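A.B. asks: According to Swiss-Prot, the protein has these features:
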ACT_SITE  ASP135  active site, proton donor
ACT_SITE  GLU136  active site, proton acceptor
ACT_SITE  TYR161  active site, proton acceptor
BINDING   GLY389, LYS390, THR391, GLY392, TRP393, LEU394, GLY395  NADP(+) binding site
MUTAGEN   GLY18 to Ala  Abolishes dehydratase activity
MUTAGEN   LYS36 to Ala  Reduces dehydratase activity
MUTAGEN   ASP96 to Asn  In mum4-1; no extruded mucilage and seed coat defects. Abolishes dehydratase activity
MUTAGEN   LYS165 to Ala  Abolishes dehydratase activity
MUTAGEN   GLY193 to Arg  In mum4-2; no extruded mucilage and seed coat defects. Abolishes dehydratase activity
MUTAGEN   GLY392 to Ala  No effect on dehydratase activity
MUTAGEN   LYS413 to Ala  No effect on dehydratase activity
MUTAGEN   LYS518 to Ala  No effect on dehydratase activity
Amino acid sequence: MDDTTYKPKNILITGAAGFIASHVANRLIRNYPDYKIVVLDKLDYCSDLKNLDPSFSSPNFKFVKGDIASDDLVNYLLITENIDTIMHFAAQTHVDNSFGNSFEFTKNNIYGTHVLLEACKVTGQIRRFIHVSTDEVYGETDEDAAVGNHEASQLLPTNPYSATKAGAEMLVMAYGRSYGLPVITTRGNNVYGPNQFPEKMIPKFILLAMSGKPLPIHGDGSNVRSYLYCEDVAEAFEVVLHKGEIGHVYNVGTKRERRVIDVARDICKLFGKDPESSIQFVENRPFNDQRYFLDDQKLKKLGWQERTNWEDGLKKTMDWYTQNPEWWGDVSGALLPHPRMLMMPGGRLSDGSSEKKDVSSNTVQTFTVVTPKNGDSGDKASLKFLIYGKTGWLGGLLGKLCEKQGITYEYGKGRLEDRASLVADIRSIKPTHVFNAAGLTGRPNVDWCESHKPETIRVNVAGTLTLADVCRENDLLMMNFATGCIFEYDATHPEGSGIGFKEEDKPNFFGSFYSKTKAMVEELLREFDNVCTLRVRMPISSDLNNPRNFITKISRYNKVVDIPNSMTVLDELLPISIEMAKRNLRGIWNFTNPGVVSHNEILEMYKNYIEPGFKWSNFTVEEQAKVIVAARSNNEMDGSKLSKEFPEMLSIKESLLKYVFEPNKRT
């Protein structure tokens, strides 16, 4: 190194268990034994400690699990480790996910960056802050542009992900100008190579080709991207670290462009597959920019150059994935043509460590994505469910379903309102997902809750929120079985209109204390991005002897109110809840079969299939109110969101016939 070269002493690398940053960290550890490297990573779904295996034995390496959004932790690390250089890679990066969870991108990419910058300002010891951004902040490049975006080009982001990265850049620039922080920004194009989580196209296509599955291309495949091999990118950051000028921006890219269709064809050729039969064109994404193109001259003037050609880089990448097929565990959710929010990798434990598996080097993982009808999806051995509600109806059925599907599960021993016991469960069981099927509905019915309000609050509100928060702290998805009995027909959703209540609608039924608590906790759970809320209504199963079964209930009543309602056939929808967990789906879902069925229609089916001599009589809602303590919810739920995700789901009447009445037919 010459006299003008910057030489750091103690480097903090954020997000270093992720793809690009792990290659950078491993390279610096390998090439500079006199540098102390501290890496900080919260270990989310696309990062893994195994990515840093080459560095763990080095005396100048230290790993810290934590979130850049924790200002206390960041300040503590800067001071105690005497950090003089930060290489900030940590970010949410998958564009598709940013459309369904943009607030999480804002939290990670903007707020997290702000925390780091403020810590740098307060400690006053940072000599270099290298902020890693993306070429997507420039926006879409004109198709006929002969010159790529240079570092002074206007920022015109087109999606939530790139908008958060551009926002973070503005903060970096402001802290550089306002407080004199020694900042450098990089903007990179697409990177590929070993260790990359298969939400990105190249590893996704390789894994699909390995398992003989079609390669899904959005639109016509004419979109153009530039690709750099990961080791070339790691070298670029090595150059920027030592030779980059404070206050400058550097594009990390290549002028060699490739159409998506050509990338898919090249991967097919590597596997000896016919591209025409192996490539499947699927519906395009509405936010799929046509082209990103960078000018790469500024970085080259520092002495960097691309070393790995496309053919060699792709071959190295393919070889790595075929030799490490289980690196990421169950990635079936990521391999879907249109994945929603991606799952936690199967090998991830709640404490951030990874399960070690003995996999021979020539093993090829077969990845399967099966619809809920088959009740089988992905690598079941990598899943482990923690279920609360062992003694309840839904909890018991979930356990039986896991046994049937070969999924490892355990019931939680802790009580929902006891935080310490929940933490102990997660530490000992180390689940990949948590299912909450616990709750107080009242025995024999919701009238019980009217005289047991403290107990109902303790479990339905305080307990559920406690479990959600413990899961959040451990980066776990919580599948929460809730209720749709928080709505009632009204002027905008009249009975018989076919207009159902949607997921975003706010509760309008508070006739029972049970419903009040469920409405309250649902509203609060909206603030937890790790929760999937399933609104169950009047649950039904093929077990007609179970007193919790809605059909069993009304068949034992002397009189029933004949009114149409949305309902949940558990035999069909409980397997869907497991599939939703595998797909890492979040937010609120109306968990009912499409359509409505009246109580008289159900009892007519019961008479035709089960008990020919069965008789019943009706009474009005007003007459019913005289013999019950709390009012009952009647409504229609809009099932379009769930139906779009699972188009094979049957309507309520079809599902009743297939799963309940046909199997129990006695006449």
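Cβ atoms are placed via backbone N, Cα and C, with glycine included.
Nothing has been swapped: the model has the original residues at all the noted spots.
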A.B. asks: Please report the distance from the Cα of LYS165 (mutagenesis position) to the Cα of ASP135 (active site, proton donor), rounded to the nearest angstrom.
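C.D. replies: Spelling it out, the Cα of LYS165 (mutagenesis position) and the Cα of ASP135 (active site, proton donor) are 10 Å apart.
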A.B. asks: Given the recorded positions GLY18, LYS36, GLY193, TRP393, find the one whose Cα is closest in space to the Cα of TYR161 (active site, proton acceptor).
C.D. replies: GLY18
A.B. asks: Roughly how many Å separate the Cα of THR391 (NADP(+) binding site) from that of LYS518 (mutagenesis position), to the nearest whole number?
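C.D. replies: Rounded to a whole number, the Cα-Cα distance is 20 Å.
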A.B. asks: May I ask you to report the DSSP-based helix, strand or coil state of GLY395 (NADP(+) binding site)?
C.D. replies: helix
A.B. asks: I'm trying to understand the geometry here, so how far is the Cα atom of LYS413 (mutagenesis position) from the Cα atom of GLY395 (NADP(+) binding site), in Å to the nearest whole number?
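C.D. replies: That separation, Cα to Cα, works out to 13 Å.
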A.B. asks: Out of the recorded positions ASP135, GLY193, LYS518, give me the one sitting nearest to TRP393 (NADP(+) binding site) by CA distance.
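C.D. replies: Comparing Cα positions, the candidate nearest TRP393 (NADP(+) binding site) turns out to be LYS518.
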A.B. asks: Can you tell which of GLY18, GLY193, GLY392 has the least company, meaning the fewest other C-beta atoms within 10 angstroms of its C-beta, among these mutagenesis positions?
C.D. replies: GLY392
A.B. asks: Would you say which of the mutagenesis positions LYS36, LYS413, LYS518 has the most Cβ atoms within 10 Å of its own Cβ?
C.D. replies: LYS518
A.B. asks: Residues near the NADP(+) site, GLY389, LYS390, THR391, GLY392, TRP393, LEU394, GLY395 excluded, by Cβ within 8 Å of the Cβ center?
C.D. replies: ILE387, GLY396, LEU397, LEU398, ALA437, ALA438
A.B. asks: Which one is it: of the recorded positions GLY18, ASP135, GLY389, LYS390, whose Cα lies the shortest distance from the Cα of LYS518 (mutagenesis position)?
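C.D. replies: Closest by Cα distance to LYS518 (mutagenesis position) among the recorded positions GLY18, ASP135, GLY389, LYS390: GLY389.
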A.B. asks: Within the chain of GLY395 (NADP(+) binding site), which residues six or more apart in sequence place their C-beta under 8 angstroms from its C-beta?
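C.D. replies: In sequence order, ILE387, TYR388, GLY389, TYR411, PHE435, ALA437, ALA438 meet the Cβ cut-off.
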A.B. asks: May I ask for the distance between GLY392 (mutagenesis position) and GLY18 (mutagenesis position), taken between their Cα atoms and rounded to an integer number of Å?
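C.D. replies: The Cα atom of GLY392 (mutagenesis position) is 40 Å away from the Cα atom of GLY18 (mutagenesis position).
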A.B. asks: Far apart in sequence but close in space: which same-chain residues, 6 or more away, have a Cβ under 8 Å from the residue listed as 'active site, proton donor'?
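C.D. replies: The residue listed as 'active site, proton donor' has long-range Cβ partners ASN149, ARG187, GLY188, ASN189, ASN251, GLY253, TYR292, LEU294.
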A.B. asks: Taking only the Cα atoms, work out how far GLY18 (mutagenesis position) lies from LYS390 (NADP(+) binding site), in Å, as a whole number.
C.D. replies: 37
A.B. asks: TYR161, THR391: which of these recorded positions has the highest Cβ count within 10 Å of its own Cβ?
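C.D. replies: Its Cβ has the most other Cβ atoms within 10 Å: TYR161.
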A.B. asks: State the count of C-beta atoms found within 10 angstroms of the C-beta of GLU136 (active site, proton acceptor), not counting that atom itself.
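C.D. replies: Taking every protein chain into account, the count is 25.
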A.B. asks: How many Å lie between the Cα of LYS36 (mutagenesis position) and the Cα of GLU136 (active site, proton acceptor)?
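C.D. replies: Answer for this pair: 32 Å between alpha carbons.
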